[in-house]
Amino acid sequence: MKATTYAPFAKPLYVMVKPVGAVCNLACEYCYYLEKANLYKENPKHVMSDELLEKFIDEYINSQTMPQVLFTWHGGETLMRPLSFYKKAMELQKKYARGRTIDNCIQTNGTLLTDEWCEFFRENNWLVGVSIDGPQEFHDEYRKNKMGKPSFVKVMQGINLLKKHGVEWNAMAVVNDFNAEYPLDFYNFFKEIDCHYIQFAPIVERIVSHQDGRHLASLAEGKEGALADFSVSPEQWGNFLCTIFDEWVKEDVGKFFIQIFDSTLANWMGEQPGVCTMAKHCGHAGVMEFNGDVYSCDHFVFPEYKLGNIYSQTLVEMMHSERQHNFGTMKYQSLPTQCKECDFLFACNGECPKNRFSRTADGEPGLNYLCKGYYQYFQHVAPYMDFMKKELMNQQAPANIMKALKDGSLKIEY
């Protein structure tokens with residue numbers, strides 16, 4: 001009889017792969033990763049070798065304690081590697097699978113998608129994440145190529161190819177100072193293009209100059225860096241979430257899946273939220289650069305958060321090191337008193353540590369910059385979440401909330 005698990009109490013080990021490092025055909029103004037190329041100026045080509053690809057795939061699969069293994073390919077722009085690279089990766093995955101089930105997901109800006117790419121993704125059941133920031137006016141505000149030309153038209157051509165070939169895809173949408181002002185235009189766009197799985201990523205960056213040419217601040221650096229102009233404000237973020245939620249809860253529950261709403265309901269239920277930012281602890285998802293360097297997190301690719309290199313340490317040694325364990329547990333331990341006493345701690349968990357550079361009303365450091373927006377959102381959705389939680393506990397569908405709101409059996413009063 002075949003065992004269904006390799007270590008029943010273990011968690012999967014995740015390391016996201018950067019096969020081209022930070023190399024990209026776009027130059028999005030708010031990109032947090034583009035400047036990471038400055039960390040590797042001594043490398044003439046930021047391209048993962050076939051030798052490293054094989055070493056990583058063998059070790060990554062072998063380090064898993066579960067029967068399912070997920071590979072996540074990230075950039076830079078992942079499609080700047082030729083299709084042959086990913087075909088080779090799949091051959092190696094089969095070679096080293098050792099009976100495990102292998103899944104792949106890939107994040108792309110969508111501009112380089114072709115029929116050939118889409119056929120490959122469909123035939124091999126890859127999940128494709130596409131970066132798109134809403135309608136053309138919003139998307140093209142910051143997502144331009146290196147010549148300063150807008151990218152929306154090419155992205156939509158790519159999305160239409162994914163649809164044509166029946167590829168499973170979802171959207172990663174950055175919420176910034178501009179598109180946050182138009183939440184319903186933003187949300188309705190995704191419904192119009194029939195995108196049923198959407199992740200909102202609020203952009204918050206601070207500017208601190210480095211000698212190597214980088215200009216984005218890490219959490220470990222001074223807290224006084226000036227906020228980047230494109231950053232979404234706490235008030236914008238709260239209003240954005242509440243406005244879209246009000247539309248979604250009346251019309252779209254069970255039809256359109258918005259990650260933050262799903263994660264909020266999971267936390268309301270006492271389940272795992274499925275996204276690191278809203279979990280009590282993080283640190284379970286590392287990232288490996290094109291040369292084998294491993295970092296604590298995709299948003300912490302700074303020298304001070306480098307765990308080592310796969311040529312000198314194993315993935316297990318790095319991802320289960322005391323240093324990485326401390327990185328993950330500090331998400332909770334470093335919360336200020338205001339957070340630990342907050343009614344919505346269970347739902348928020350302080351969000352991502354990278355955004356915790358504000359001070360509380362008492363002057364304590366470590367408050368999330370977006371706290372005010374999140375608090376507004378959680379306070380707003382609480383009665384709806386209570387209803388959906390009750391439905392789930394009675395083995396009923398959360399989507400029943402739409403009927404309850406329409407027939408008046410659920411009345412929300414603030």
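Yeah, the Cβs are placed from backbone N, Cα and C, and that goes for glycine too.
Sequence unchanged from the original; the noted substitutions are absent.
In the three-state DSSP scheme, C24 (mutagenesis position) falls into the coil class. For the mutagenesis of C24 to A, Swiss-Prot gives this note: Still contains 4Fe-4S but lacks activity; when associated with A-28 and A-31. The structure shown keeps the original residue.
For C31 (mutagenesis position), other Cβ atoms within 10 Å of its Cβ number 22. Positions annotated as [4Fe-4S] cluster 1 binding site by Swiss-Prot: C24, C28, C31.
The 10 Å shell around the Cβ of C28 (mutagenesis position) contains 22 further Cβ atoms across the protein chains shown. According to Swiss-Prot, the mutagenesis experiment C28 to A carries the following note: Still contains 4Fe-4S but lacks activity; when associated with A-24 and A-31.
Around the Cβ of S131 (S-adenosyl-L-methionine binding site), the same chain contributes Q107, T108, N109, G110, R143, V155, A171, M172, A173, V174, each under 8 angstroms and 6 or more positions distant in sequence. According to Swiss-Prot, the feature S-adenosyl-L-methionine binding site maps to Y30, G76, S131, R143, an assignment based on similarity to another entry.
Among the sequence features in Swiss-Prot, the mutagenesis site C31 to A is noted as follows: Still contains 4Fe-4S but lacks activity; when associated with A-24 and A-28.
Here the residue is the original one, while Swiss-Prot reports the published mutagenesis C276 to A with the comment Still contains 4Fe-4S but lacks activity; when associated with A-282. Following the DSSP three-state reduction, the secondary structure of C276 (mutagenesis position) is helix. Shown in sequence order, C282, H284, A285, C297, C352 are the residues of the chain, 6+ apart in sequence, with a C-beta less than 8 angstroms from the C-beta of C276 (mutagenesis position).
The [4Fe-4S] cluster 2 binding site annotation in Swiss-Prot covers C276, C282, C297, C352.
Here the residue is the original one, while Swiss-Prot reports the published mutagenesis C282 to A with the comment Still contains 4Fe-4S but lacks activity; when associated with A-276. Under the DSSP three-state reduction, C282 (mutagenesis position) is assigned to coil, being neither helix nor strand.
Note: C339 (mutagenesis position) has non-local neighbours L345, C348, G350, G366, L367, N368, C371, i.e. same-chain residues 6+ apart with C-beta under 8 A of its own C-beta. Experimental mutagenesis is annotated in Swiss-Prot for C339 to A, with the remark: Still contains 4Fe-4S but lacks activity; when associated with A-342 and A-348.
According to Swiss-Prot, the [4Fe-4S] cluster 3 binding site annotation covers C339, C342, C348, C371.
Sequence-distant neighbours of C342 (mutagenesis position) (same chain, 6+ residues apart, CB-CB distance under 8 A): C348, Y375. Among the mutagenesis experiments that Swiss-Prot reports, C342 to A is described with the note: Still contains 4Fe-4S but lacks activity; when associated with A-339 and A-348.
According to Swiss-Prot, the mutagenesis experiment C348 to A carries the annotation: Still contains 4Fe-4S but lacks activity; when associated with A-339 and A-342. Around C348 (mutagenesis position), a 10 Å sphere centred on its CB holds 22 further CB atoms from the protein chains shown.
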The recorded positions listed are Y30, C31, G76; by CA-CA distance, the one closest to C24 (mutagenesis position) is G76
Residues lining the [4Fe-4S] cluster 1 site besides C24, C28, C31 (CB within 8 A of their CB center) are L26, A27, Y30, Y33, L34, E77, N109, R143
CA pair G76 (S-adenosyl-L-methionine binding site) / C31 (mutagenesis position), Å rounded to integer, equals 9
Near [4Fe-4S] cluster 2: residues not in C276, C282, C297, C352 with Cβ within 8 Å of the site Cβ centroid are T277, A279, G283, A285, H299, K331, P353, K354
C348 (mutagenesis position) falls, by DSSP collapsed to helix, strand or coil, into helix
Cβ proximity for Y30 (S-adenosyl-L-methionine binding site), under 8 A, sequence spacing 6+, ordered by residue number, returns Y142, V174, N176, I203, E205, A228, F230
